[in-house]
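Colleague: One structure is given below, represented as structure tokens, and several questions about it will come after.
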Amino acid sequence: MDTGCLSSMNITGTSQARSFAGQLPTHRCFASSSIQALKSSQHVSFGVKSLVLRNKGKRFRRRLGALQVVCQDFPRPPLENTINFLEAGQLSSFFRNSEQPTKPLQVVIAGAGLAGLSTAKYLADAGHKPILLEARDVLGGKIAAWKDEDGDWYETGLHIFFGAYPNIQNLFGELGINDRLQWKEHSMIFAMPNKPGEFSRFDFPETLPAPLNGIWAILRNNEMLTWPEKVKFALGLLPAMVGGQAYVEAQDGFTVSEWMKKQGVPDRVNDEVFIAMSKALNFINPDELSMQCILIALNRFLQEKHGSKMAFLDGNPPERLCMPIVDHVRSLGGEVRLNSRIQKIELNPDGTVKHFALTDGTQITGDAYVFATPVDILKLLVPQEWKEISYFKKLEKLVGVPVINVHIWFDRKLKNTYDHLLFSRSSLLSVYADMSVTCKEYYDPNRSMLELVFAPAEEWVGRSDTEIIEATMQELAKLFPDEIAADQSKAKILKYHVVKTPRSVYKTIPDCEPCRPLQRSPIEGFYLAGDYTKQKYLASMEGAVLSGKLCAQSVVEDYKMLSRRSLKSLQSEVPVAS
């Protein structure tokens, strides 16, 4: 349920006056979002577009008034005794308890998204010196965010932290920032397309253990599926429950739609449940998504009592999550450098990495090298000498999926919303939330700010922000029939931001699993991190963090080999006395 942006972006451009929907004067700043930009400058540059409406010559600012909106966060669930949390904690302790190196490795890491930050954090915990290079001037990669001239933040995606994310939950605890997660009630809330303005809930009772709490939530909901449909759905899932992980992995070759047909699951289950799940998990529809992705999510949600419980971060991710990691890394002697874009991976005669060459002419040398960028960036920079190696050749199957994140500030407080994530079940929108209610930093008692994931976005990522906002407003008119009209005759837009990501998380289509690489590459001293690499949480924030831990583990395990390589390299550079 993570939207994202690539870990390299330039926001440049000019401003121009125009009008929104032919009505109001506006101001727009923009950036290129063409795929050609990816090819020419080794990064995906995606559009960040904003609209600011002027009122009597003064820019819109928040004004507090009498209206009071009550937000209720829930206590942090007891996750510490779950098997997955304990396993994740054990992996974290591997780094803290490992033998401190006599000579720390200098490890150069490209990309300061969650994967790169995680790699750096755990290498520093093990006593090594990470040098983390980020191409842009902002941390976070797919969880990056920016502050506009009004002081409002806009993000690359609507990021949800689940109870079933054990490595992320451990990370928050290790950094001492558990209080930055705002836990919501244990429910999943779906809009009802045939009943505009109405919602259907799956409420998970606290008194029941897993999987009974999830089964109870499904059985109690009679608005989305009939009893015969529930029975057929359950029978279809039975092999997954009995067959376990082996069965789940075997379904990688089927799309969700193909699996449903094979298992005799009614089409309405797809319409009522799987479309929303597919778009939330990977921004694509069930006719493209691998069934393995759905089964992994269902397994996590149903096997852990608090697995599907959701939390929002209490503010913008770069400051509230990424900076604590950076501070931790620096406190242990590591470095984090922004505006450090890699232009080329230079090789030694034996095919190993000599150094990373940056666009500013700098050469960064280390004892080991990690690429923690999105897979599309890596594929552009793989040296020609490596391209025929099977490990790298398989990466061609892995392609980032486009997604768009939309933020709209309205002139009033919308009433038909919740302090929670909402599944729109719209053909154009995936999930959304009123961030003025769900997030402390964005709280506003007088005006709503809706953050929405626009997906699937392949046909829309090249369109103008005006078209995207107009289409979004048409969908919102169905979700808020009494409060929003497509022509703005009801709630008025004060401003908006549109963030386009032509290449986000890797597209989890059938038969991708064999192409996902291990973190340790066949090139000595070169490693990968990223949610596309081999780990059990697929394309997610949890997957990114776990991949970083696994990458760091590989480096630590290779310490002796890497030390010998570095010593040999130094000796070869020493001139021989004549």
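Glycine is treated like the rest: Cβ placed from N, Cα and C.
Reproduced below are the annotations present in Swiss-Prot:
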{"type": "BINDING", "residues": "ALA115, GLU134, ALA135, LYS142, HIS159, ILE160, TYR165, ILE342, ASP531, MET541", "note": "FAD binding site"}
{"type": "BINDING", "residues": "ARG300, ALA539", "note": "substrate binding site"}
{"type": "MUTAGEN", "residues": "PHE162 to Val", "note": "Shows less than 5% activity of that of the wild-type. Confers norflurazon (NFZ) resistance. Remains flavinylated"}
{"type": "MUTAGEN", "residues": "ARG300 to Thr", "note": "6% of the zeta-carotene forming activity of that of the wild-type"}
{"type": "MUTAGEN", "residues": "TYR506 to Phe", "note": "5% of the zeta-carotene forming activity of that of the wild-type. Forms 9,15-di-cis-phytofluene and 9,15,9'-tri-cis-zeta-carotene as the sole products normally as does the wild-type"}
{"type": "MUTAGEN", "residues": "THR508 to Val", "note": "5% of the zeta-carotene forming activity of that of the wild-type. Forms 9,15-di-cis-phytofluene and 9,15,9'-tri-cis-zeta-carotene as the sole products normally as does the wild-type"}
{"type": "MUTAGEN", "residues": "LEU538 to Phe or Arg", "note": "Shows less than 5% activity of that of the wild-type. Confers norflurazon (NFZ) resistance. Remains flavinylated"}
Colleague: So of ALA115, LEU538, which of the recorded positions has the fewest other Cβ atoms within 10 Å around its own Cβ?
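Modeller: Relative to the other recorded positions in ALA115, LEU538, LEU538 has the fewest Cβ atoms within 10 Å.
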Colleague: Looking only at PHE162, TYR165, the recorded positions on record, which one has the least crowded Cβ, with the fewest other Cβ atoms within 10 Å?
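Modeller: Minimum Cβ neighbour count within 10 Å, taken over the recorded positions PHE162, TYR165, occurs at PHE162.
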Colleague: Ranking the recorded positions HIS159, ARG300 by other Cβ atoms within 10 Å, which is at the bottom?
Modeller: ARG300
Colleague: Using DSSP and collapsing to three states, where does TYR165 (FAD binding site) fall: helix, strand or coil?
Modeller: coil
Colleague: Tally every other Cβ atom lying within 10 Å of the Cβ atom of ASP531 (FAD binding site).
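Modeller: Other Cβ atoms within 10 Å of ASP531 (FAD binding site): 28.
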Colleague: Looking only at ALA115, GLU134, ALA135, LYS142, HIS159, ILE160, TYR165, ILE342, ASP531, MET541, the residues listed as binding FAD, what is the longest Cα to Cα distance in Å?
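Modeller: Across ALA115, GLU134, ALA135, LYS142, HIS159, ILE160, TYR165, ILE342, ASP531, MET541, the widest Cα separation comes out at 31 Å.
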Colleague: Would you mind reading off the Cα separation of ALA115 (FAD binding site) from ALA539 (substrate binding site), to the nearest angstrom?
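Modeller: Distance between the two Cα atoms comes out at 11 Å.
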Colleague: How long is the line from the C-alpha of PHE162 (mutagenesis position) to the C-alpha of ALA135 (FAD binding site), rounded to the nearest angstrom?
Modeller: 29
Colleague: Pull out the recorded positions from the set ARG300, TYR506, THR508, LEU538, ALA539 whose C-alpha sits within 10 Å of the C-alpha of TYR165 (FAD binding site).
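Modeller: If one measures from the Cα of TYR165 (FAD binding site), the recorded positions that come within 10 Å are ARG300.
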Colleague: Just jot down the residues in the same chain as THR508 (mutagenesis position), at least 6 apart in sequence, with C-beta under 8 A of its C-beta; none if empty.
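Modeller: Listed in sequence order, they are LEU281, ASN282, ILE284, LEU289, SER290, GLN292, CYS293, LEU538, ALA539.
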Colleague: Measuring Cα to Cα, how many angstrom lie between HIS159 (FAD binding site) and ARG300 (mutagenesis position)?
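Modeller: That separation, Cα to Cα, works out to 18 Å.
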Colleague: Let's check the environment of TYR506 (mutagenesis position): how many other CB atoms sit within 10 Å of its CB?
Modeller: 26
Colleague: Does DSSP put ARG300 (mutagenesis position) in a helix, in a strand, or in coil?
Modeller: helix
